Amino acid sequence: MGSKVEQQYKLLNAELMDQVQKQRLEIGEYRKRVISLEREIMDIREEHVLQNHRQRMENISIVRSLMLSLNVDSDSLAVRQEPAPAAQINRPSGPRRSSREICKDMRRTCALARTTRPISPRRSSSVTSTVSSTSRRSSAEVQSEVVTTRIPEDRRANKPTPPPRRPAELVFDEDDSDDDFDEAVSPVEETQTEQNEENNRLFSIIEENGSEGESTDSSSSCEAIYCDTTFESSPPNAQVTVTPSGRALREVDTNIPVAVSLSRGKETGKGSWLAISVAVEDSPQEPSIQCPRLAVTRPSQSSGIFPDVNGLTPRRSLFNGIGKMAGSTSTPKSFLVEEMPSIRTRSRTAANKKSENTDMSSSFCNNSARPSRSCRPTSLVEPSLKNKLRNGSKGKAKAKK
């Protein structure tokens, strides 16, 4: 029993498998058929769209041709509006024509139906006569201009040359001369220009004389100002000492004055006078302190840059040494009163002399950029390496223990 049931189940299963296989094949065929139908539908739709586009273009061309034919003339439109005969016209059945051929035929009929034609622009006799008259007038004007330009040129050539003028006149009349040459000279304007030139000459001569007088006055006033700045010099019997720096400067520029030793004193009732000696450097341009205070600087020689006071130049001031070393002042040595040190202060100053000497020596070393002699080693023997490498404090502590 069990085997029969199993066999039946197997037969049913085989039949079912056959049915399923057949259905699958049918479904595949149906799908292929659907795809082919969809493709045909797409082709038909594409043809329909193209046909609609063609029909639209044909309609547009027909409408254009109708508009052209209607806009030709009112007479042709009135004739066309007449009622046509009732009899039907039998049109011959021929081959179908394209829209282009129809448009060409309609354009030909429209061109034949036109009664008025636009006149092309052409040159008439009146226009040519006006052109010839204008050309004659222009040629006559050009000839008259040429003649008028030749006349002033001849007058300029025949005009006598003026006498030579001074530089001040030439500078004064530069603008007027340029304007006279640029403009065209007429016979009425020539007399005016000659009068203006004479007036300008007289005015320039007056101006030149005035400027010369002003220059002489200014030079004399300047000389008077500069002459007032002189100082009392030494008597003529005094000997003049010439320094080498003064010689070198005088060879370069001869305007540098000779060094003069100045003296200042106050006469008493008996006629005796006191002379104060002032320290004078080698520079001959500034022999005393009062000179730079009272000197008048000329505007031509003064420059906008202030000289360097600390610069090493031959014309440095006497104030360079002030403030650099201890105890230096601007007063001369003759006015300084040296006090003699007392016996009590000698012992105090003796102890401080060594420290001052060391300070002065170090300062001179720094100023002269040389090392002091105290840096020199006392012996040339090299120290032992044992003392260098070992710690002295630890060694001493061990030795004490």
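Including glycine, each Cβ sits where the backbone N, Cα and C put it.
So, quick note: what you're seeing has the original residues, none of the substitutions.
According to Swiss-Prot, the mutagenesis experiment ASN13 to Ile carries this note: In mei-S332-9; induces missegregation of chromatids during meiosis. Counting every protein chain shown, the number of other Cβ atoms lying within 10 Å of the Cβ of ASN13 (mutagenesis position) is 10.
Experimental mutagenesis is annotated in Swiss-Prot for GLY28 to Asp, with the remark: In mei-S332-3; induces missegregation of chromatids during meiosis. In sequence order, the list of same-chain residues 6 or more apart from GLY28 (mutagenesis position) whose Cβ falls under 8 Å from its Cβ is empty.
Swiss-Prot gives this note for the published mutagenesis VAL34 to Glu: In mei-S332-8; induces missegregation of chromatids during meiosis. There are 10 other CB atoms within 10 A of the CB of VAL34 (mutagenesis position), with all protein chains counted.
Close to LEU112 (mutagenesis position) in the fold, though at least 6 residues off in sequence, lies no residue with a CB less than 8 Å from its CB. Here Swiss-Prot notes a mutagenesis experiment, LEU112 to Met, with the remark: In mei-S332-4; induces missegregation of chromatids during meiosis; when associated with H-.
Here the residue is the original one, but Swiss-Prot notes a mutagenesis experiment at this spot, SER234 to Ala: Does not affect phosphorylation.
One mutagenesis experiment named in Swiss-Prot is THR331 to Ala, and its note says Affects phosphorylation and localization to centromeres.
Mutagenesis annotation in Swiss-Prot: CYS375 to Tyr, described as In mei-S332-2; induces missegregation of chromatids during meiosis; the structure shown retains the original residue.
One entry in Swiss-Prot concerns the mutagenesis experiment PRO377 to His. Its note says: In mei-S332-4; induces missegregation of chromatids during meiosis; when associated with M-112.
DSSP gives GLU382 (mutagenesis position) a coil state; it is part of no helix or strand. Just so you know, the Cβ of GLU382 (mutagenesis position) picks up 7 other Cβ atoms within 10 Å once every protein chain is counted. Per Swiss-Prot, mutagenesis GLU382 to Lys is noted as: In mei-S332-10; induces missegregation of chromatids during meiosis.
For the mutagenesis of SER384 to Arg, Swiss-Prot gives this note: In mei-S332-6; induces missegregation of chromatids during meiosis. The structure shown keeps the original residue. Cβ neighbours of SER384 (mutagenesis position) (same chain, under 8 Å, six or more residues apart in sequence): none.
Counting in whole angstrom, VAL34 (mutagenesis position) lies 31 from ASN13 (mutagenesis position) by their C-alpha atoms. Note: the CA-CA distance between ASN13 (mutagenesis position) and GLU382 (mutagenesis position) rounds to 120 Å.
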